[in-house]
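K.L.:
Swiss-Prot lists these features:
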- Leu8 to Ala: Impairs membrane recruitiment; when associated with A-11 and A-15 (MUTAGEN)
- Val11 to Ala: Impairs membrane recruitiment; when associated with A-8 and A-15 (MUTAGEN)
- Gly80 to Arg: Impairs phosphatidate phosphatase activity (MUTAGEN)
- Asp398 to Glu: Impairs phosphatidate phosphatase activity (MUTAGEN)
- Asp400 to Glu: Impairs phosphatidate phosphatase activity (MUTAGEN)
- Lys496 to Arg: Abolished acetylation by ESA1, leading to decreased diacylglycerol synthesis; when associated with R-801 (MUTAGEN)
- Lys801 to Arg: Abolished acetylation by ESA1, leading to decreased diacylglycerol synthesis; when associated with R-496 (MUTAGEN)
Amino acid sequence: MQYVGRALGSVSKTWSSINPATLSGAIDVIVVEHPDGRLSCSPFHVRFGKFQILKPSQKKVQVFINEKLSNMPMKLSDSGEAYFVFEMGDQVTDVPDELLVSPVMSATSSPPQSPETSILEGGTEGEGEGENENKKKEKKVLEEPDFLDINDTGDSGSKNSETTGSLSPTESSTTTPPDSVEERKLVEQRTKNFQQKLNKKLTEIHIPSKLDNNGDLLLDTEGYKPNKNMMHDTDIQLKQLLKDEFGNDSDISSFIKEDKNGNIKIVNPYEHLTDLSPPGTPPTMATSGSVLGLDAMESGSTLNSLSSSPSGSDTEDETSFSKEQSSKSEKTSKKGTAGSGETEKRYIRTIRLTNDQLKCLNLTYGENDLKFSVDHGKAIVTSKLFVWRWDVPIVISDIDGTITKSDALGHVLAMIGKDWTHLGVAKLFSEISRNGYNILYLTARSAGQADSTRSYLRSIEQNGSKLPNGPVILSPDRTMAALRREVILKKPEVFKIACLNDIRSLYFEDSDNEVDTEEKSTPFFAGFGNRITDALSYRTVGIPSSRIFTINTEGEVHMELLELAGYRSSYIHINELVDHFFPPVSLDSVDLRTNTSMVPGSPPNRTLDNFDSEITSGRKTLFRGNQEEKFTDVNFWRDPLVDIDNLSDISNDDSDNIDEDTDVSQQSNISRNRANSVKTAKVTKAPQRNVSGSTNNNEVLAASSDVENASDLVSSHSSSGSTPNKSTMSKGDIGKQIYLELGSPLASPKLRYLDDMDDEDSNYNRTKSRRASSAAATSIDKEFKKLSVSKAGAPTRIVSKINVSNDVHSLGNSDTESRREQSVNETGRNQLPHNSMDDKDLDSRVSDEFDDDEFDEDEFED
């Protein structure tokens, strides 16, 4: 039941991870330190699920490095991808439009109220001081928004009136600001009167004397999204204010319009009316169709010309004040627009950090923890950042099918807690990392499976050995897109080649144009995979074929790209020879094992601040170029190939040499066969004189047939050797004839005199065996005749092996015994001369054979 529960829980988690609405994950980042101390990094691929984001502040992604908040936040796109946003300089012009984005906005509290210097203050101090104060006020307006404080009197009214005038420029007004002291005093008096009337009007409407300005300011360049909770009461009060000021027919929607570009603007619905409208009609907000854009709203103006006086004098004063202020604000607005056009800021999106930005993160050598948080911790994604030195080689390993025994079952069985990894893989990779190599785990899984993949690699333990830590590089695509590329299209090498080339460019930025794989500089030392696509990916980035290992489902490791693919091994056997395949990395040219750091290739202190570029002169380059791979036991000790443009002359010379060799071999074969036939005839003459009877006739016939066959062979060779016809015989026929006559060219050569002795000995042994077999047959027949008995009787003194079975009668009758003895004696007398004659004949015959078969010393010496 435990396995069932684990399986159900894992399936539910996997199904939820496949859902695009909840898919989240981040890919590990690699930072490479160069000899001059410069840092370069791989992309920050961070993906969140499709959360329901209502506020622009929720798009801000906080980045924590080693549990410390960094000062470089990221922004979340609508698709769930996070990216950095940086301001571009004026010198950057050729940037695609799709990379231009709005800045990162966050929920910030409203700016605190602070007293500001009005342009109307200090009027008696002279014109120069007034101009300085005017510039100071303009700078304040551009930097931060201004807010209306109802409790302020006097100066605040002039400030608000200045803001109101700046928002409603008129085209017809061309008056200049007051320069004399009298004009300034007149403007100041009118401002005070306007402020008093405005405060009296707001008090009658029962607007609160103090508004809550502690709400969040939610502004984004992509659009204005107000806070509904804070703006609800204000909308009601604004409607009541418009009703009291402009009548019952006034609607807030009539003041807000949208232009063709989608910008929201405030317009004057009564612009067709004149300024001298009768009392009771809404006053003129702006003339000549003046509009207010979103920039004006963000500048902080929240109030327009809302006052309306029942008396004519007040209306005249207010009208003159509005004209003066509108002319002043028109001049100021033109200056501000020109200045803003020159200093317009543009923001670009990116997923990489520069050298200066990386140095601000306070990184350490080896492994660093990354955490990405959205909306104050509602969604958190974690990953790792590895800082590596430029001179430490990398060993790549696939995960599915390379660490696991199969692609599919590696996912399924790992969910229920069953170990489905190859034996010895943890021990081998641990030894490789101990020798000073960096381990890189590469897989075509999607970024949403990053957490599950890392947890699986950390859980592998075999006989006390675990896999070493290393970056897990996954596909930045979603799960369905990654599965389609790997399962349906069966092209995982498309992602792997692009990813490895990107990592390689971190080490060698100036070698991107190298096309030849043999000449390509690469930081990768070896690669492990389970398919031919993995081998092709590793070979594309410059890994030699002799260091690309492919493992099958049975645990056999072989080198698939080598021409001699008969090499078979395993992780356990490679672990025994790990120092041969992966020699220890030397960090110092004097001492090879002086490094005491736990991080491969890093100094013991593990800090980036203590880097000294002068020590790189004494360091030795650890990357083995592909040129060194040409001088191995497999490649270097081969016979060099002849570099000749035209091979036709060589083919003709080879054909002539073959013909000459054929002629020589034919002549040698003829002479050898002739000598063998002569010696065979000499050997067969000796038994021909002494053999009698039928046996002698057979031997004579056999000897004569051998001589005839030998003579025929000699004649055939002599005829073929005397008149060789090269024109009618092809090269194939010549080679076949050489093979039939000389044997296989791979066989060991034999000396001619040894062949002659072998032939002579074989003929002699053959003749001797025939003679011995015929003599033995004759003697056996005679022995059987000699020992045969016709009648059975009592046992006698002469006992033979054949007569033992007949000695079964009793010995009771002496007469019978005497008779039997007499008959036996008579029979013995009759047979004895005959047997003696046979023995003499046999001895003489054997002696003759021995005399005939003796070696002739003269013949042997010849």
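Note that Cβ sites are derived from N, Cα and C of the backbone, with glycine treated the same way.
Could you place these features in context, so I can see how deep they sit and what lies close by?
P.N.:
Secondary structure from DSSP puts Gly80 (mutagenesis position) in coil.
For Asp398 (mutagenesis position), the same-chain residues that are 6 or more apart in sequence and have a Cβ closer than 8 Å to its Cβ are Tyr441, Leu442, Thr443, Phe528, Gly529, Asn530, Asp534.
DSSP assigns Asp400 (mutagenesis position) to coil in the three-state reduction, placing it in neither a helix nor a strand.
DSSP gives Lys496 (mutagenesis position) a helix state. The Cβ neighbour count for Lys496 (mutagenesis position), using a 10 Å radius and every protein chain shown, is 26.
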K.L.:
Whole-number answer please: how many Å between the C-alpha atoms of Gly80 (mutagenesis position) and Asp400 (mutagenesis position)?
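P.N.:
Computed Cα spacing between Gly80 (mutagenesis position) and Asp400 (mutagenesis position) is 27 Å.
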K.L.:
Rounded to the nearest Å, what's the C-alpha distance separating Asp400 (mutagenesis position) and Lys496 (mutagenesis position)? Just drop the number here, would you?
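P.N.:
With distance taken Cα to Cα, Lys496 (mutagenesis position) is 14 Å from Asp400 (mutagenesis position).
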